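Participant: So Swiss-Prot has the following annotated:
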type	residues	note
BINDING	Ser111, Val112, Gly274, Ile280, Val281, Thr300, Phe301, Asn302, Phe303, Asp304	L-arginine binding site
DOMAIN	72-138	domain 'ACT 1'
DOMAIN	260-321	domain 'ACT 2'
MUTAGEN	Ser14 to Asp	Mimics phosphorylation, leading to promote interaction with RNF167 and subsequent ubiquitination
MUTAGEN	Lys61 to Arg	In 3KR mutant; abolished ubiquitination by RNF167; when associated with R-96 and R-213
MUTAGEN	Lys96 to Arg	In 3KR mutant; abolished ubiquitination by RNF167; when associated with R-61 and R-213
MUTAGEN	Lys96 to Ala	No effect on interaction with the GATOR2 complex
MUTAGEN	Arg99 to Ala	No effect on interaction with the GATOR2 complex
MUTAGEN	Ser111 to Ala	Loss of arginine-binding. Constitutively interacts with the GATOR2 complex. Constitutively inhibits the TORC1 signaling pathway
MUTAGEN	Asp121 to Ala	No effect on arginine-binding. No effect on homodimerization. Loss of interaction with the GATOR2 complex which constitutively activates the TORC1 signaling pathway
MUTAGEN	His175 to Ala	Decreased arginine-binding. Constitutively interacts with the GATOR2 complex
MUTAGEN	Ile202 to Glu	No effect on arginine-binding. Loss of homodimerization. Decreased interaction with the GATOR2 complex which constitutively activates the TORC1 signaling pathway
MUTAGEN	Tyr207 to Ser	No effect on arginine-binding. Loss of homodimerization. Decreased interaction with the GATOR2 complex which constitutively activates the TORC1 signaling pathway
MUTAGEN	Glu261 to Ala	No effect on arginine-binding. No effect on homodimerization. Loss of interaction with the GATOR2 complex
MUTAGEN	Asp276 to Ala	Decreased arginine-binding. Constitutively interacts with the GATOR2 complex
MUTAGEN	Ile280 to Ala	Loss of arginine-binding. Constitutively inhibits the TORC1 signaling pathway
MUTAGEN	Asp292 to Ala	No effect on arginine-binding. No effect on homodimerization. Loss of interaction with the GATOR2 complex
Amino acid sequence: MELHILEHRVRVLSVARPGLWLYTHPLIKLLFLPRRSRCKFFSLTETPEDYTLMVDEEGFKELPPSEFLQVAEATWLVLNVSSHSGAAVQAAGVTKIARSVIAPLAEHHVSVLMLSTYQTDFILVREQDLSVVIHTLAQEFDIYREVGGEPVPVTRDDSSNGFPRTQHGPSPTVHPIQSPQNRFCVLTLDPETLPAIATTLIDVLFYSHSTPKEAASSSPEPSSITFFAFSLIEGYISIVMDAETQKKFPSDLLLTSSSGELWRMVRIGGQPLGFDECGIVAQIAGPLAAADISAYYISTFNFDHALVPEDGIGSVIEVLQRRQEGLAS
């Protein structure tokens, strides 16, 4: 398998809900006029707490500093795994890279963020951790770094500085999980038809906020949750929304897999997770991979979210609770 280090240098930000008005114009520009900003990596995820943005340096320039904007300190690099076989299962998601990428990085104390899209899975690592990433994964993967759009082979010698890293550390924190009742769909869209849904998209993202109060509460099982993720990365669009929100969009423009599968969410974290802890993704992806359960995984500024097939949510909760009990004992 090949591991590609993409050219994007990504910043991770949080826009507080009360300050959304200040960012409506630049966000609309990034959403609908990417050529104007030259942004090639744009992801916006709405949660009950805030709006998380993952944007490259060109996109970051569009966002003015303010009291409503929090910026994670690190610059993140984007990794992508490609398999030589063209028969990859469309919705395997984070499960297919849990053992080969996520677990080894957790063992070497590399903090990762995940962004699963309709098309692929992006793994974000801090720029300063790249040497450890390469050293850790070089045996498993042919590693290439994109330079000027062309893949250049990376050897382990290129990454010898700062390695090895201490391999012992505290046991992973056991984070609580919740499973809201929403049913989600993972969709794509031909970029040429994006203008046709622009009005609806703007309404859903910026003006539709009649969320049940329990969605943002600390109750163990919120009945529903505000969650909408849109990404436009290298010309490909991916949208995650709940089935009720999907009804607002013209059905003939949104494309999904032939099965039209619906997904349920597992939300990870009781308190904001931060960016320094390692192994959070592995805590979820590992057990799902062992049980051969497909999952999309989306990290946000405060919490993590896994999407699993609707008909398997009961067994997923059981698997993860068993894992939690094992870690806690």
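Keep in mind that glycine also has a Cβ here, set from the backbone N, Cα and C atoms.
In this structure the noted substitutions are not present, so the sites keep their original residues.
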Participant: Specify the nearest of the recorded positions Ile202, Ile280, Phe301, Phe303 to Lys96 (mutagenesis position), where nearness means the distance between Cα atoms.
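Facilitator: Result: the closest of the recorded positions to Lys96 (mutagenesis position) is Ile280.
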Participant: If you count CB neighbours within 10 Å, which one among the recorded positions Ile202, Ile280, Val281 has the smallest count?
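Facilitator: Lowest Cβ count within 10 Å among the recorded positions (Ile202, Ile280, Val281) is Ile202.
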Participant: What are the DSSP helix/strand/coil residue counts across the domain 'ACT 2' (260-321)?
Facilitator: 23 helix, 17 strand, 22 coil
Participant: Roughly how many Å lie between the Cα atoms of Asp292 (mutagenesis position) and Asp276 (mutagenesis position), rounded to a whole value?
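Facilitator: Rounded to the nearest whole number, the Cα-Cα distance is 28 Å.
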Participant: Give me the Cα-Cα distance between Ser14 (mutagenesis position) and Asp276 (mutagenesis position), rounded to a whole Å.
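Facilitator: With distance taken Cα to Cα, Asp276 (mutagenesis position) is 16 Å from Ser14 (mutagenesis position).
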Participant: Using the alpha carbons only, what distance in Å do you get between Ser111 (mutagenesis position) and Val281 (L-arginine binding site) once rounded?
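Facilitator: About 9 Å separates the two Cα atoms.
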Participant: With DSSP, how much of the domain 'ACT 1' (72-138) is helix, how much strand and how much coil, in residues?
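Facilitator: Counting residues per DSSP class in the domain 'ACT 1' (72-138), I get 25 helix, 19 strand, 23 coil.
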Participant: Taking Ser111, Val112, Gly274, Ile280, Val281, Thr300, Phe301, Asn302, Phe303, Asp304 as the record's L-arginine-binding set, what's the max Cα pairwise distance in Å, rounded to a whole number?
Facilitator: 14
